Amino acid sequence: MAIANKNIIFVAGLGGIGFDTSREIVKRGPKNLVILDRIENPAAIAELKALNPKVTVTFYPYDVTVSVAETTKLLKTIFDKLKTVDLLINGAGILDDHQIERTIAVNFTGTVNTITAIMSFWDKRKGGPGGVIANVCSVTGFNAIYQVPVYSASKAAALSFTNSLARLAPITGVTAYSINPGITKTTLVHKFNSWLDVEPRVAELLLEHPTQTTLQCAQNFVKAIEANQNGAIWKVDLGTLEAIEWTKHWDSHI
């Protein structure tokens, strides 16, 4: 997918990886970049607008834990304004295994609900034009960081959901792929809680190993967007982009 002249919605486009990815997107000249985030950051929005004045950058406050109905209402406002949306990026995420319910709500349920809401506008069975979804999951969806099993499981769930969305594309007209960053130097990983405090030093121990910068992650994120491969499972780790082959151990045969 060429980003130029496209209309893009980016959930959590002002976060660590999100903001650098927003920068890379704006450089490529989309028609509209609509950022949905929990906390407004006028300075960040101003920076994006200045980076490429030809791009219309707008912000709407959005908490992914709201209901599908509330999300649908917000999306209707956006679709009424833009008429079409080409790409939805779901980037919301938290890392804190003390907050079990919120971790699942933000990392998994919020993604499911946001996508469920946008299907009202995209699903070809309802006369929609289809669309593309990029879900930010995690390498922990492949193999857990076992000291944060709630976070890891929430990302595995998001990855599984994305894989199913891709298989449903012939029915819905909506394609999907996952972006799975490795350990990236953001505020998310500088300090976080393990489940039941099984490893109080989990953040410190994790950062003893090689990491990537948010810019490295963002640059490869955009390459994955441009590749636009339905069902792709992209590993974005240590400054590299790699398509992962998923091993099938069972098939429903339906």
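Positions of Cβ are set from backbone N, Cα and C atoms, glycine also.
The noted changes are left out; the structure has the residues it started with.
Model, not experiment: these values are computed from the prediction.
Taken from Swiss-Prot, the feature active site, proton acceptor covers Tyr151, and the record attributes it to sequence analysis. Residues or ranges marked as NAD(+) binding site in Swiss-Prot: 10-33. Taken from Swiss-Prot, the feature substrate binding site covers Ser138. Arg28 to Ser appears in Swiss-Prot as a natural variant; the accompanying note says: In strain: MJBC 95.1, MJS 93 and VRF. Under its natural variant entries, Swiss-Prot includes Thr71 to Ser with the note: In strain: MJBC 33.3. For the naturally occurring variant Ala92 to Thr, Swiss-Prot gives the following note: In strain: VRF. In Swiss-Prot, the entry for natural variant His98 to Tyr states: In strain: MJS 115, MJS 147.2F, MJS 16F, MJS 122, MJS 127, MJS 132, MJS 14, MJS 154, MJS 36, MJS 58.2, MJS 68, MJS 84 and MJS 87. The structure shown retains the original residue. Here Swiss-Prot describes Val112 to Leu as a natural variant; the accompanying note says: In strain: VRF. Here the residue is the original one, while Swiss-Prot reports the natural variant Ile115 to Thr with the comment In strain: MJS 115, MJS 122, MJS 127, MJS 132, MJS 133, MJS 14, MJS 147.2F, MJS 154, MJS 16F, MJS 36, MJS 58.2, MJS 68, MJS 84, MJS 87, MJS 93 and VRF. For the natural variant Val136 to Ile, the note given in Swiss-Prot is In strain: MJS 115, MJS 122, MJS 127, MJS 132, MJS 133, MJS 14, MJS 147.2F, MJS 154, MJS 16F, MJS 36, MJS 58.2, MJS 68, MJS 84, MJS 87, MJS 93 and VRF. A natural variant is reported in Swiss-Prot for this position, Tyr146 to Leu, and the note states: In strain: VRF. Val236 to Leu appears in Swiss-Prot as a natural variant; the accompanying note says: In strain: MJS 115, MJS 122, MJS 127, MJS 132, MJS 133, MJS 14, MJS 147.2F, MJS 154, MJS 16F, MJS 36, MJS 58.2, MJS 68, MJS 84, MJS 87, MJS 93 and VRF.
Structure coloured by features recorded in Swiss-Prot.
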residue : record                 : contacts (Cβ under 8 Å, 6+ apart)
Phe10   : NAD(+) binding site    : Gly18, Thr21, Ser22, Ile25, Leu33, Val34, Ile35, Leu36, Ile89, Gly91
Phe19   : NAD(+) binding site    : Gly13, Ala44, Thr214
Lys31   : NAD(+) binding site    : Asn5, Lys6, Asn7, Val55, Thr56
Thr71   : variant position       : Tyr62, Asn113, Thr114, Ala117
Ile115  : variant position       : Leu88, Asn90, Ile133, Leu165
Val136  : variant position       : Ala12, Ile17, Ile89, Asn90, Gly91, Gly93, Ser178, Ile179, Pro181
Ser138  : substrate binding site : Gly93, Tyr151, Ser152, Lys155, Leu159, Asn180, Pro181
Tyr146  : variant position       : Ser152
>> To the nearest Å, how far is the Cα of Val236 (variant position) from the Cα of His98 (variant position)?
In response: 27
> Cα distance, Val112 (variant position) to His98 (variant position), nearest Å?
Replying inline: 22
> Relative to the Cβ position of Gly13 (NAD(+) binding site), how many further Cβ atoms are located within 10 Å?
Replying inline: 27
>> If you count other CB atoms within 10 A of each CB, which of Arg28, His98 wins among these variant positions?
In response: Arg28
> By CA distance, which of the variant positions (Arg28, Ala92, Val112) lies nearest to Gly16 (NAD(+) binding site)?
Replying inline: Ala92
> How far is it from Val112 (variant position) to Ala92 (variant position), counting Cα to Cα, in Å?
Replying inline: 12
> Counting other Cβ atoms within 10 Å of each Cβ, which of the recorded positions Ile25, Ala92, Val112, Val236 scores lowest?
Replying inline: Val112
> What's the CA-CA gap between Ala92 (variant position) and Arg28 (variant position) in angstrom, rounded?
Replying inline: 23
> Around Ser22 (NAD(+) binding site), how many other CB atoms lie within 10 A of its CB?
Replying inline: 28
>> Using a 10 Å cut-off on Cβ-Cβ distances across all protein chains shown, tell me which of the recorded positions (Gly16, Tyr151) has the largest neighbour count.
In response: Tyr151
